[in-house]
Amino acid sequence: MRLSLPRLKMPRLPGFSILVWISTALKGWVMGSREKDTDSLIMYDRTLLWLTFGLAAIGFIMVTSASMPIGQRLTNDPFFFAKRDGVYLILAFILAIITLRLPMEFWQRYSATMLLGSIILLMIVLVVGSSVKGASRWIDLGLLRIQPAELTKLSLFCYIANYLVRKGDEVRNNLRGFLKPMGVILVLAVLLLAQPDLGTVVVLFVTTLAMLFLAGAKLWQFIAIIGMGISAVVLLILAEPYRIRRVTAFWNPWEDPFGSGYQLTQSLMAFGRGELWGQGLGNSVQKLEYLPEAHTDFIFAIIGEELGYVGVVLALLMVFFVAFRAMSIGRKALEIDHRFSGFLACSIGIWFSFQALVNVGAAAGMLPTKGLTLPLISYGGSSLLIMSTAIMMLLRIDYETRLEKAQAFVRGSR
């Protein structure tokens, strides 16, 4: 006998209907555990889990390949960065198990504490942070370096999700409700720009705006804030000579291929060498220290060179499906009025996809370089740990949503 779960009433949120439409349109492509709304036998999203493992595996393989030349030069060990990345993966796995055991109510309760802790760490890094290429973004703990900016992303999105639960009506009906999150962004932006780290500021700003849109904020508020945001970004670019060089290099990197346009031209050469099937794993020429940051910010170019167009498309599809699953999980959580979980899941999907878009766009010459990692693929301990934690939060949200539906069915069948 086929059992069915009762349909639960959707919250009426402006912007939520768009999320439902996108999710429904793509639902046949990626269905997670292939369950329908009438079945809740499998209590976790298998597709999301395997996509996460796949991206982490691709990341480890490509970090190993791309980092061998620089590892040999810096430490006389070609596998130095691969070993560290392996340690980060083990730590991420341990952290993932812990995250899966924590109910979402825990993150909601301590969201403000997490944000306060992130602000304190951002202050500490300005005082005792280790500097790399003129940017003080890391706190050196010996075996591990912490990048507070990565923790700030997750803690802010938890805080904003909780804020939207508490002040949703104020956000929709009052300008003050809309501006309060912008005030938090402003405080974080000041601390981040002091490092400097414009890329993280852009991610925080865009993701927060998207969350407010889903919560039903008025359109004219977005137009005003976006206009102010664009003006602020332009002023910040003009204030720093290195940012001006990045933008001009993005417009025409071949004008100065050995100066400001060097990194981008080398990245484009990597894509050109890759063609359809690539040069083969380990056969990149650009990673031989022609392309700076080949194992971090520009690892996507090495994927293009070694695995070709096919590898690039595969990686992008996997990233897209992870982002879609996040939005779908968020939609289902909002359907049963798990608002904190729903908003947080949507924010993770937007964050994941936007950061990947900026990284890929910078490597392909479509966007100025921002120093953002490719989620789960680029080398970077803090990024890997925080991103994997965010993915495990999605799995926990999905589990709680399915559990709620199953319990609703049991109650309804009595």
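Placement of Cβ uses the backbone N, Cα and C atoms for every residue, glycine included.
Here the original residues are kept at every noted site.
The local packing around G311 (mutagenesis position), expressed as other Cβ atoms within 10 Å of its Cβ over all shown chains, amounts to 22. Annotation of the published mutagenesis G311 to D in Swiss-Prot: Thermosensitive. Fails to localize to the division site at 42 degrees Celsius; the original residue is retained in the structure shown.
In Swiss-Prot, a published mutagenesis experiment is listed as P375 to A, annotated Cannot recruit FtsI at the division site; when associated with A-368. In the three-state DSSP classification, P375 (mutagenesis position) falls within coil.
Using a 10 Å radius centred on the Cβ of E170 (variant position) and all shown protein chains, the other Cβ atoms total 15. Recorded in Swiss-Prot as a natural variant, E170 to K carries the remark: In ftsW201; TS; blocks division at the initiation stage.
Here the residue is the original one, while Swiss-Prot reports the natural variant P181 to L with the comment In ftsW1640; TS; blocks division at a late stage. In the structure as shown, the Cβ atom of P181 (variant position) sits within 10 Å of 22 other Cβ atoms. Secondary structure at P181 (variant position), as computed by DSSP, is helix.
Quoted from Swiss-Prot, the note attached to the natural variant P253 to L states: In ftsW263; TS; blocks division at the initiation stage. Within the same chain, residues at least six positions away from P253 (variant position) with a Cβ under 8 Å of its Cβ are S260, G261, Y262, L264, T265, L268, G365. A helical conformation is recorded for P253 (variant position) in the three-state DSSP classification.
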Query = Which one is closest to E170 (variant position) in space, judged by CA to CA distance, out of the recorded positions P181, G311, P375?
reply = P181
Ask   = If you draw a 10 Å sphere around the Cβ of P375 (mutagenesis position), how many other Cβ atoms fall inside it, taking every protein chain shown into account?
value = 24
